[in-house]
Amino acid sequence: MSIPFTRWPEEFARRYREKGYWQDLPLTDILTRHAASDSIAVIDGERQLSYRELNQAADNLACSLRRQGIKPGETALVQLGNVAELYITFFALLKLGVAPVLALFSHQRSELNAYASQIEPALLIADRQHALFSGDDFLNTFVTEHSSIRVVQLLNDSGEHNLQDAINHPAEDFTATPSPADEVAYFQLSGGTTGTPKLIPRTHNDYYYSVRRSVEICQFTQQTRYLCAIPAAHNYAMSSPGSLGVFLAGGTVVLAADPSATLCFPLIEKHQVNVTALVPPAVSLWLQALIEGESRAQLASLKLLQVGGARLSATLAARIPAEIGCQLQQVFGMAEGLVNYTRLDDSAEKIIHTQGYPMCPDDEVWVADAEGNPLPQGEVGRLMTRGPYTFRGYYKSPQHNASAFDANGFYCSGDLISIDPEGYITVQGREKDQINRGGEKIAAEEIENLLLRHPAVIYAALVSMEDELMGEKSCAYLVVKEPLRAVQVRRFLREQGIAEFKLPDRVECVDSLPLTAVGKVDKKQLRQWLASRASA
């Protein structure tokens, strides 16, 4: 039994195999190639697992789940945080030929119900330390409402569902049965900020290539010691090159529960971490922590800081080498496929001011206008892409696929970009972030980047607010070091030489900005704040 999904046309699949992108290997190969190694694969608090131990634990769990009736071709819903059991579970399910959805630990009732409704899982794996599963009320209701669930395993459980017991029970003559390499390996989550994230089917072939090529570009080796402080289940942390890239290279993943400086700085020093990945808000927190007295000596081993998940302003980018003392690599990718990196030997100009260029020669990327017509080089428009690791359709979502893809199979991500003569991409924002003020279009990220130049501004987010006369006006939400008045903000922006219509109509200074589950500023919530105040 195989999971239905939108496949690549045969001529594309043949070309990707001929060029060596697709090598018909299951993702389990990332781990099993090191199965005899006693090198440390994962550090989780005081626990350390070698590659041999990680592989054996995955075999044990897979064998236990098979005994409980879980079969190839079925699906699983998994919600685990930044713990070693996430990787044990991931590889165990791949070995069984079971395709999981890896829900983020921050997801709640609505998201879990939506995922379960879409994939009809046979298996649920969760953690008693999550508020939803701390008791049995939600669990019982969830399993009743989603009757496809036959098996439940819970981390930190003392009863019949104990995941740790299943992991510790020795495997008996276990033989892996991964799904074929051109079938669905697992589901990633769309990074969209509106509604429940859509499900993205990723095959072994396309995802393995993405990991393998990322490892080559980022030069991960057995000496790589990677701090995973962003959500480990997120695509960025899994494959760019992420933890899977570390495992492929034979390096070590060090897990952190969150990206706070107070937690991460000591871990970097203790485990001699040499690479990590952050989202821009976390970069700001690290820089602020150093200003406030955290010792930079703790970061002496850190050689490379990847930043992605949202566009990094040039202002912040320029501070990283000088203040953190390591090389910056910008990452612009999407769970749907396409990944762009600045290269390690790029000029400072490219690293600071662009988001890199595609990692595969067969990544087809162009810029379209609102009607889908190609735009000249350098102009800002909608990103269109297809390639050997960019999917061809969301799972069970024909209506959305009809608008997300053009007739030639190019995916429209909703990102607004420009491409320079050398192929480097600069992200200008999102279509939905464009504010239409009386017919004048304002790209929110342009104003946000200018606001971040102000010495008193730590974070900035520009959102639209409804206006009876203009249709929309703009509101700037700021997290500041010292009080700022709207008149001061507008004066500063005027000094940057921008048009008057781009000046924020309203300025709100707040203690913090709300974030989505993947660490991006939650502009939907900011707009809701405005709407609630307007109706009060």
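We number each residue from 1, going along the chain as drawn.
Cβ coordinates come from backbone N, Cα and C, glycine included.
At each noted position, the model has the original residue.
In Swiss-Prot this protein carries:
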BINDING   ASN235, SER240, GLY309, VAL331, ALA335, ASP415, LYS432, LYS441  substrate binding site
MUTAGEN   ARG437 to Asp  Catalyzes the adenylation reaction with 10% reduction of activity compared to the wild-type. 3% reduction of activity compared to the wild-type; when associated with D-473
MUTAGEN   LYS473 to Asp  Catalyzes the adenylation reaction with same activity as the wild-type. 3% reduction of activity compared to the wild-type; when associated with D-437
MUTAGEN   ARG494 to Asp  Catalyzes the adenylation reaction with same activity as the wild-type
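Here the features listed in Swiss-Prot are painted onto the structure.
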residue	record	Cβ neighbours (10 Å)
ASN235	substrate binding site	27
SER240	substrate binding site	27
GLY309	substrate binding site	27
VAL331	substrate binding site	22
ALA335	substrate binding site	23
ASP415	substrate binding site	22
ARG437	mutagenesis position	18
LYS473	mutagenesis position	19
ARG494	mutagenesis position	13
Would you identify the secondary structure of ASN235 (substrate binding site) according to DSSP, in three states?
helix
Sorry to bug you, but what's the C-alpha spacing from VAL331 (substrate binding site) to ARG437 (mutagenesis position), rounded to the closest Å?
31
Secondary structure of ARG494 (mutagenesis position) (DSSP, helix/strand/coil)
helix
Nearest to LYS473 (mutagenesis position) by C-alpha distance, among the recorded positions ASN235, SER240, GLY309, VAL331, ARG494, is ARG494
In angstrom units, rounded to an integer, how far apart are the Cα atoms of ASP415 (substrate binding site) and ARG494 (mutagenesis position)?
27
Sorry to bug you, but what's the C-alpha spacing from ALA335 (substrate binding site) to ARG494 (mutagenesis position), rounded to the closest Å?
38
Per DSSP, to which secondary structure element type does SER240 (substrate binding site) belong, with helix, strand and coil as the options?
coil
